[in-house]
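Trainee: Pasting in a structure now, in structure tokens, and then I'll have a few things to ask.
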Amino acid sequence: INLKALAALAKKIL
């Protein structure tokens, strides 16, 4: 998992 994917997941969760 890369930073872009992590950022996208965080945006979905938050």
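Here the Cβ of each residue, glycine as well, is placed from N, Cα and C on the backbone.
As a published mutagenesis entry, Leu6 to Trp appears in Swiss-Prot alongside the note: Moderate decrease in mast cell degranulating activity, and no change in antimicrobial activity. Swiss-Prot lists Leu6 to Lys among its mutagenesis entries, and the accompanying note reads: Loss of antimicrobial and mast cell degranulating activities. Mastoparan-17; loss of antimicrobial and mast cell degranulating activity; when associated with Leu-13. Leu6 to Ile appears in Swiss-Prot as a published mutagenesis result, with the remark: Important decrease in mast cell degranulating activity and no change in antimicrobial activity (S.aureus). Under the heading of mutagenesis, Swiss-Prot lists Ile13 to Leu and annotates it as follows: No change in antimicrobial and mast cell degranulating activities. Mastoparan-17; loss of antimicrobial and mast cell degranulating activity; when associated with Lys-6.
Describe the structural context of each listed feature in the structure shown, including burial, neighbouring residues and relevant distances.
Mentor: Mapped onto three states, the DSSP output places Leu6 (mutagenesis position) in helix. Other C-beta atoms found within 10 angstroms of the C-beta of Leu6 (mutagenesis position) number 10, with every protein chain shown included.
Reduced to three states, the DSSP call for Ile13 (mutagenesis position) is helix.
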Trainee: Express the distance between the Cα positions of Leu6 (mutagenesis position) and Ile13 (mutagenesis position) as a whole number of Å.
Mentor: 11
